[in-house]
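One structure is given here, and the rest of the page talks about it.
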Amino acid sequence: MTGSNSHITILTLNVNGLNSPIKRHRLASWIKSQDPSVCCIQETHLTCRDTHRLKIKGWRKIYQANGKQKKAGVAILVSDKTDFKPTKIKRDKEGHYIMVKGSIQQEELTILNIYAPNTGAPRFIKQVLSDLQRDLDSHTLIMGDFNTPLSILDRSTRQKVNKDTQELNSALHQTDLIDIYRTLHPKSTEYTFFSAPHHTYSKIDHIVGSKALLSKCKRTEIITNYLSDHSAIKLELRIKNLTQSRSTTWKLNNLLLNDYWVHNEMKAEIKMFFETNENKDTTYQNLWDAFKAVCRGKFIALNAYKRKQERSKIDTLTSQLKELEKQEQTHSKASRRQEITKIRAELKEIETQKTLQKINESRSWFFERINKIDRPLARLIKKKREKNQIDTIKNDKGDITTDPTEIQTTIREYYKHLYANKLENLEEMDTFLDTYTLPRLNQEEVESLNRPITGSEIVAIINSLPTKKSPGPDGFTAEFYQRYKEELVPFLLKLFQSIEKEGILPNSFYEASIILIPKPGRDTTKKENFRPISLMNIDAKILNKILANRIQQHIKKLIHHDQVGFIPGMQGWFNIRKSINVIQHINRAKDKNHVIISIDAEKAFDKIQQPFMLKTLNKLGIDGMYLKIIRAIYDKPTANIILNGQKLEAFPLKTGTRQGCPLSPLLFNIVLEVLARAIRQEKEIKGIQLGKEEVKLSLFADDMIVYLENPIVSAQNLLKLISNFSKVSGYKINVQKSQAFLYNNNRQTESQIMGELPFTIASKRIKYLGIQLTRDVKDLFKENYKPLLKEIKEDTNKWKNIPCSWVGRINIVKMAILPKVIYRFNAIPIKLPMTFFTELEKTTLKFIWNQKRARIAKSILSQKNKAGGITLPDFKLYYKATVTKTAWYWYQNRDIDQWNRTEPSEIMPHIYNYLIFDKPEKNKQWGKDSLLNKWCWENWLAICRKLKLDPFLTPYTKINSRWIKDLNVKPKTIKTLEENLGITIQDIGVGKDFMSKTPKAMATKDKIDKWDLIKLKSFCTAKETTIRVNRQPTTWEKIFATYSSDKGLISRIYNELKQIYKKKTNNPIKKWAKDMNRHFSKEDIYAAKKHMKKCSSSLAIREMQIKTTMRYHLTPVRMAIIKKSGNNRCWRGCGEIGTLVHCWWDCKLVQPLWKSVWRFLRDLELEIPFDPAIPLLGIYPKDYKSCCYKDTCTRMFIAALFTIAKTWNQPNCPTMIDWIKKMWHIYTMEYYAAIKNDEFISFVGTWMKLETIILSKLSQEQKTKHRIFSLIGGN
C-alpha cells in the first residue's frame, strides 16, 4: 500500500474549481506526487454533466456529488492500489457532501467528505450529521472544508468560536467524534487558509473521526500547496493485516528514450559496458544478464537526475514559501505577504507552463489521430474491459473467499499444480509416435532450420516488434531494442551464437510474468475461468520469433490443411465452409447415421507435455541446433503470477507452452497434428465421404470439429484414441462441454447413441469460431445474419452519444462494423434477401448522421476519393465481392482448399478447375441444393456480362483446360508445355506467334508429339481463338488469374466492382463552379479533390475542408426549401439571399475577415488573386509560382473557414482575433507533432514567417491573455 505496508494515507483539499483543463492536469500531477490511498476534494465546481472531466490515471474509483450549477461539488478518489470495496453511497443533490461506506482489507471505513457553504456552515454541518446519524459509526472519518474553525487555536487572531460553532462541537462530542488534527497537535498553530480581506489565517479544513479511530491514526499534518488558496491535510491511518497490493517491478519509461541527452548517455554506457566486460572468463549469457542490470540502474539514475533538475526550482520556491508562511502566521508583515503572493504566482506560472506543455503534447497526439481509424476512435467504442481485479474466488473446499491472502494462495497453488504435472512415461511416448506415420523434413529443410542465426534476422525481428506493449519481468520494452538497435544487435548476435553452440540460455530468458485474463461470459469466482498470458522478456521473444519464422517456412509440410490456426495463408472460415458442406451433405442423405462433434479441450496450451513435444519434433526430422535451442527454452522456465498488481512467488513451468510466446502456437499445432494424423489413419474412426474425399477433421489451434459416420463405433474409438494420446501428451478434453449434432433416421438407434455418447447433444446450433453452425443449413441466415443485425443495432445505439464527428463515425463503421459483416460474408456466403442490406444500410446511416437528416448524399460518400479519402463502405458490393472471390480458388485449384471441392452438388469436384476462363460444359447441372458455389457462379457470369467479357476463352485460359483436352492432346504434352512455357494458352502463343515467341518455345516443339502439335496449331491459329485470346487482359481477369495469394482479394474485387457499378452523382465541385459563375477544368476538379486529402495530416482539420468542398453546411436558401418557407435571407442580417457562396465569401460581414487574410498574405509577400475558389476549394491559379508557400496559405484559409463556420447562423461577424487563435491552435499542434515525428525543418518552412507576422499584429496583453508566444524562436 502507498507509503507503507501498515497504513493508508488520506488527503483532503479544497481545490477551488476544476473547470479549467490546466487546473485538472495540475491536480492530477499533485495527487500522483503525493500518492495517497484516498483523496477527498471540495469545491470542484463541476456540474452533474461534467463528472466525466475528473479523471486521474491510477485513481479509477471516483465518487462524486455535484449540483446543477458550477458551484460546490465534492469527490472522493480511491487509488487503484487500495483494495476498497464500497457498500453504500449517499450524495447531496447540491454537491455539498458525499458519504461512502466500505471496507479496506475487510476493515470497515466510512468517509464523509463535506464542503460547507460560506454562510451558516456550523448549522449546515450539524444538520448533515443529524441526517446521516444512522450511517455514522465507530469507523467514520469526516473531512473537508467546514468553512469554520473548531477551536480558538484555529484562528491566528485567537478569536473565540461563535455560538453556532460551539453547538457544532457539542454535536460532535455527543456522537463520539473528535478533531483528529487538534487532538494529535493540541498546541499547533498551523493553518489551512489565508483570508486576504481580513489578513488573517485560519484552519477551516478539518479531519474529524470517531474516538475509536484515534488509536489507528499514525500521524496527521498540513501540507502546503499552490493549487488553491487552501492547504491540504494528510492523515495516515493504520490498517491491520494490510498487504502490499502493488508490486514495484521496474519498467522502462519510454519517454526517456526520446530525450536526446539520455539517449547519448545510454549509447555511451552500452558501448563502455561491452568494451570493458567482454572477455573469455565471462559467458555471454551471464554478461547479457549483467548488462541488463547495469542498464536498469543507469536508467533509474538518469530518470532521478532528470526529475531532480526539473523540480529543483519548484522545490526551492516551495521551501521558501513554507518558511515565509510559517513566519507570516506568527507575525504578519505586508512586505512578507507580498513576497508570499509573488512566490505563489511564480510557482503557479511554472506549473501552468509545464502543464500546458503536457496538455499540448497530448492534444497534438489526438490532433494527428482523432476521427481516424486509430486508437482514440477504438477507445471510444470498445467494450468496458472485464475487471482484472480478483476480489473473490472459490477455494479448494468450494467456499467463496474474499481474504486477499487466501485468494493469492488459492490462485498460485492452482497454477503451480497445473504446470507441475510432468509425465515421465518416455517409452509410451515413443510407442505412440511410432504407431502412426508422421511427415518428415528432408535434409535440406533441416539444414535450413539449423543455419546460423544472422544479424539481419535479429534486425528484422526488432523492427517488427509491436510497440506500447507490456514488457516482461526485466522491464525492458520493445522501444528500447528499437532505439538502441545498432548497439545491441552485434552483442545479441554473439549471445545467440553462443546459445546455438552450448544450448544454454541466460537465466532471464526463463523468466515470465503471468497475468490472468477473465474468459468472457464465465464465472470469475472459479480459478479455472481465467486465461493465463505470459509476459516474456523481449530478448527471449526475439530468439523465439527467429525460431518461429524458420519453422513457419516448412509448417505446411508438417501440418495438414485441416488445421487453419496460425498457419500462413489459411483462414478460419475455410473450416466453417467445410462444416457447412458436411452438414448439407448429411441433410441431403437418405440414410442418416452421422455425428458432428465440437470438442472442447481443457487448458490445452497449458497441459501439453514438453518431453512429448520434443520427441514429436525429433520424429518430424528436426534435430541439431534448432532442437537444441528449443530444449534449452523448455529446460527450466519459471513464472510468477501478477495478481491484483502484486507479484506472487515464482514457480517452475514443467508443462505447457506459453501463451504469449511467438513460437508456442506452432509448437502446439505440431503436437496436436500427431492426434489429427492418428484420427485420419485409424480406419475404425470413419469419416464422412464427400465425393472422392473422406472428411474427418477441422481444426483451428485447439478448436476441433470431428465428422463421423457410424457414431457408436467411431465415437468410441475416437474417445479411446484421445485417451491414449492424453496419457502421453497431457492433452485432455472436457466431454461435458463438448457438443454434438446427431443425425439418425431410427429413433431407437438415436436414443441408444445418445445414451452411449458422453457429449452434449445440440438440437439447433453449435458455436464454432464465432459462427453458429446449425443442424440444418436452412437456418444459417436466421441464426447468424439476424443476430448480426441485432448486434450492430445495439452497438450503434450504445455509440450514439460518443463525442465524434460524422467523419469519425464513417471510420467507426469501417473499423468496427465492416470487419464483422465481411467475416459473416466469408464464412456463410449464402443468398441474402435485399431487406438485410436495406436494414444494415439504414442502421449505419442513422448512426453516421446521429439520427439527423443526411447532409451529404450516400452516393457521393460511397464513391472513392470523392470525400477526401472518407469513403462509406457499400455493404452490398462487399457481399458481392466476397461471394465472387470463390472463383479465384477455382482457378488456383489448390490442394489445401478442401472446403471448396466438397460442396454437395451435381458438379463433380474435379470440374471446379474448369469453371472460369474455360470451355463451358453443355451438360453441367448445379442442382437445386448447391448452396454456395452455384451462387458464386451466377454472380461471376452476371459481372462478366456487365463488363461484356467472354468468360470462357480468354488470355488466361489454361493449357490444362477443356479446350485443349477436347482436342485429345496427350497429358504428357500438356505437362511438357506447362513446364517449359507457362500455364496459359497465351504462353504458347496464338496466330502467327504460335510456339515461336521465344527460342525456348521453338525448342519445345521438338519435345512434343507431332499429332498433338498439329492439333494445337490448328486450335491456336484459328481466327476465333486469336481474336478471343490475343488481347490485353482486363483488370477483372487479372484479379482472378495473376495474384498468387488471396491476401487483399476482397478489396481488389470490391474496388473493381465499384467501377463496374458506378452511378452518376451530382458533382459538388461543379455545383461550386455554377455558384461562382465559372467553369472548372478537369485539372481544377482534380486539384480540389487532392486538396481535401492533402490539406492536413489531421483529419480534424481536413474535415472542415471536406465539409466545405462537399457543401455540407446548411444555408438559408436550403433551409427555406426544406421548411417550405419564404425566408431565404442571410442569417447574419446583411439582407442578402443566403446562398452557400454568399455565406462563405460574399457576405459583407464576412468580407472583412477575408480582407484581413489577404493583408497577411501581402505581408508574407504572396500575391494571390482575391478569388473564393482558392480558400474555399484549394484551386490555386495555374501560373502561381510560390508553390512552396501553399502549405502556409492552406493553414490560413482553413483557420478562416473554421472561424466563419463558428458564427455560421449567428448575427455575428467573424473576428480577426478568433481567426488568429485558430491559426495558433493549428500551429501549436503541428509544432509538437513535428518534434515528435522529426519533421521540424518542414514545419519551420511552413510557419516561421507567418509566426513572426502573427506576433507583430498582437499587443502584449492579447499575447498573454491567449497564451500566444513564439515556439520556433522560443522567446
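Every residue gets a Cβ built from N, Cα and C, even glycine.
Listed features, source Swiss-Prot:
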BINDING   Glu43  Mg(2+) 2 binding site
BINDING   Lys519, Arg522, Arg531, Asp600, Ala601, Glu602, Lys603, Ala604, Phe605, Gln659, Asp702, Asn734, Lys737  dTTP binding site
BINDING   Lys556, Ile559, His560, His561  Mg(2+) 3 binding site
DOMAIN    498-773  domain 'Reverse transcriptase'
MUTAGEN   Asn14 to Ala  Loss of endonuclease activity and reduced transposition efficiency
MUTAGEN   Glu43 to Ala  Loss of endonuclease activity
MUTAGEN   Asn147 to Ala  Reduced transposition efficiency; when associated with A-145
MUTAGEN   Arg155 to Ala  Reduced DNA nicking activity and reduced transposition efficiency
MUTAGEN   Thr192 to Val  Reduced transposition efficiency
MUTAGEN   Ile204 to Tyr  Reduced DNA nicking activity and reduced transposition efficiency
MUTAGEN   Asp205 to Gly  Loss of endonuclease activity and reduced transposition efficiency
MUTAGEN   Tyr226 to Lys  Increased endonuclease activity
MUTAGEN   His230 to Ala  Loss of endonuclease activity and reduced transposition efficiency
MUTAGEN   Ala701 to Met  Reduces transposition efficiency
MUTAGEN   Cys1130 to Arg  No effect on binding to RNA; when associated with R-1134, R-1143 and R-1147
MUTAGEN   Cys1134 to Arg  No effect on binding to RNA; when associated with R-1130, R-1143 and R-1147
MUTAGEN   Cys1143 to Arg  No effect on binding to RNA; when associated with R-1130, R-1134 and R-1147
MUTAGEN   Cys1147 to Arg  No effect on binding to RNA; when associated with R-1130, R-1134 and R-1143
DSSP-derived structure type at Arg155 (mutagenesis position), helix or strand or else coil: strand
Between Lys519 (dTTP binding site) and His230 (mutagenesis position): CA-CA distance (Å): 47
In three-state DSSP terms, the structure that Phe605 (dTTP binding site) belongs to: helix
Three-state secondary structure, Lys737 (dTTP binding site) (per DSSP): coil
Shortest C-alpha distance to His561 (Mg(2+) 3 binding site) - which of the mutagenesis positions Asn147, Arg155, Asp205, Cys1134, Cys1143: Cys1143
Distance, Ala601 (dTTP binding site) to Glu43 (mutagenesis position) (CA atoms, angstrom): 56
Listed recorded positions among Asp205, His560, Cys1147 whose Cα sits within 10 Å of Cys1134 (mutagenesis position): Cys1147
When distances run from the Cα of Ala701 (mutagenesis position) to each of the recorded positions Asn147, His560, Phe605, Cys1147, the nearest one: Phe605
Candidate mutagenesis positions Thr192, Tyr226, Cys1130, Cys1143, pick with smallest Cα gap to Arg531 (dTTP binding site): Tyr226
Fewest other Cβ within 10 angstroms of its own Cβ, chosen from the recorded positions Arg155, His560: His560
Length of the line joining the Cα atoms of Asp205 (mutagenesis position) and Lys556 (Mg(2+) 3 binding site), in Å: 72
C-alpha spacing of Ala601 (dTTP binding site) relative to Thr192 (mutagenesis position), in angstrom: 63
Listed recorded positions Asn147, Ile204, Ala601, Lys737, Cys1143, Cys1147, filtered to Cα within 10 Å of Cys1130 (mutagenesis position): Cys1143, Cys1147
Those recorded positions listed as Glu43, Asp205, Asp702, and which of them has the most Cβ atoms within 10 Å of its own Cβ: Asp205
For Tyr226 (mutagenesis position), the one of Asn14, Ile559, His560, Cys1143 that lies nearest, given that the recorded positions are compared by Cα: Asn14
Mean per-residue pLDDT computed across the domain 'Reverse transcriptase' (498-773): 93
Alpha-carbon distance [Asp702 (dTTP binding site); Lys556 (Mg(2+) 3 binding site)] in Å: 17
Other CB atoms, at most 10 A from the CB of Ala701 (mutagenesis position): 18
